[in-house]
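Some notes on the structure that comes next.
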Amino acid sequence: MSAMMVKLGLNKSALLLKPSAFSRAAALSSSRRLLFNTARTNFLSTSPLKNVASEMNTKAAIAEEQILNKQRAKRPISPHLTIYQPQLTWYLSSLHRISLVLMGLGFYLFTILFGVSGLLGLGLTTEKVSNWYHQKFSKITEWSIKGSFAYLFAIHYGGAIRHLIWDTAKELTLKGVYRTGYALIGFTAVLGTYLLTL
């Protein structure tokens, strides 16, 4: 309808000028429905059958609710992820997203820390943070933290390259997706280990 209006040189406000046959029929139908419901309500409220009708409506509502509950008990529920066979694509997609969130949190934490320190004149420098880090953490903890960030960075960097390959409409078949997935795992192992040894 909007394409026809454009051809005629009209905009959407032209619809408001003259009601169509459809809108007139819809308005007539809704007014008939309103009139019927009002008449029925008036009849029942003035009728001696009011109590009987009310009781019948209550019984019908209870019976209807019981039928609905039986139907709901048989209705299939939305399946949980645990019923599916795990796929390489899930894990890599999840790791790609989680790695960005974790690295982003670390980045913003230190950025805010240094920004607030400069504003408040606390004199926080990278040298002081480095000294505190090496004094408070054991070598195993240092390697764990460094390894976590090294591998998180490696998998996110590799995932970004993988997405750039997909953006060129390459490796979009199932075999191609798995091929790039296994390449990403190998790339992550190599780059993460290299970053850990720095």
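Even glycines carry a Cβ here, placed using N, Cα and C.
Just the original residues are modelled here, none of the noted substitutions.
Here is what Swiss-Prot says about this protein:
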type    : residues            : note
BINDING : Ser93, Arg97        : ubiquinone binding site
MUTAGEN : His96 to Ala or Asp : Decreases quinone reductase activity
MUTAGEN : Phe153 to Val       : Decreases quinone reductase activity. Little effect on complex assembly
MUTAGEN : His156 to Ala       : Decreases SDH cytochrome b content
BINDING : His156              : heme binding site
MUTAGEN : His163 to Gln       : Decreases quinone reductase activity. Little effect on complex assembly
MUTAGEN : Trp166 to Arg       : Decreases quinone reductase activity. Little effect on complex assembly
MUTAGEN : Asp167 to Val       : Reduces SDH FAD content. Probably impairs complex assembly
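Feature annotations (Swiss-Prot) mapped to structure.
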residue	record	DSSP (3 states)
Ser93	ubiquinone binding site	helix
Phe153	mutagenesis position	helix
His163	mutagenesis position	helix
Practice task
For Trp166 (mutagenesis position), just count the other CB atoms lying within 10 A of its CB, please.
Solution key: 14
Fill in the blank from the handout: Checking the recorded positions Arg97, His156 for other Cβ atoms within 10 Å of each Cβ, the smallest tally belongs to Arg97
Handout entry: Distance, His156 (mutagenesis position) to His163 (mutagenesis position) (CA atoms, angstrom)
Key = 10
Completion exercise
Here the mutagenesis positions are His96, His163; the one whose Cβ sees the most other Cβ atoms within 10 Å is His96
Practice task
Between Arg97 (ubiquinone binding site) and His156 (mutagenesis position), find the distance joining the two CA atoms and give it rounded to the nearest Å.
Solution key: 8
Problem - Spatial separation of His96 (mutagenesis position) from Asp167 (mutagenesis position) - C-alpha basis, Å - result: 16
Handout entry: Candidate mutagenesis positions Phe153, His156, Trp166, pick with smallest Cα gap to His96 (mutagenesis position)
Key = His156
Fill in the blank from the handout: One should report the C-alpha separation between Ser93 (ubiquinone binding site) and Trp166 (mutagenesis position), rounded to whole angstrom, as 14
Handout entry: Spatial neighbours of Phe153 (mutagenesis position) that are distant in sequence (at least 6 apart) but have CB under 8 A
Key = Ser99, Met103, Leu191, Gly192, Leu195
Problem - Around the Cβ of Ser93 (ubiquinone binding site), the count of other Cβ atoms that are within 10 Å - result: 13
Exercise for the section: Provide, as an integer number of angstrom, the distance between the C-alpha atoms of Trp166 (mutagenesis position) and His156 (mutagenesis position). Expected result: 15
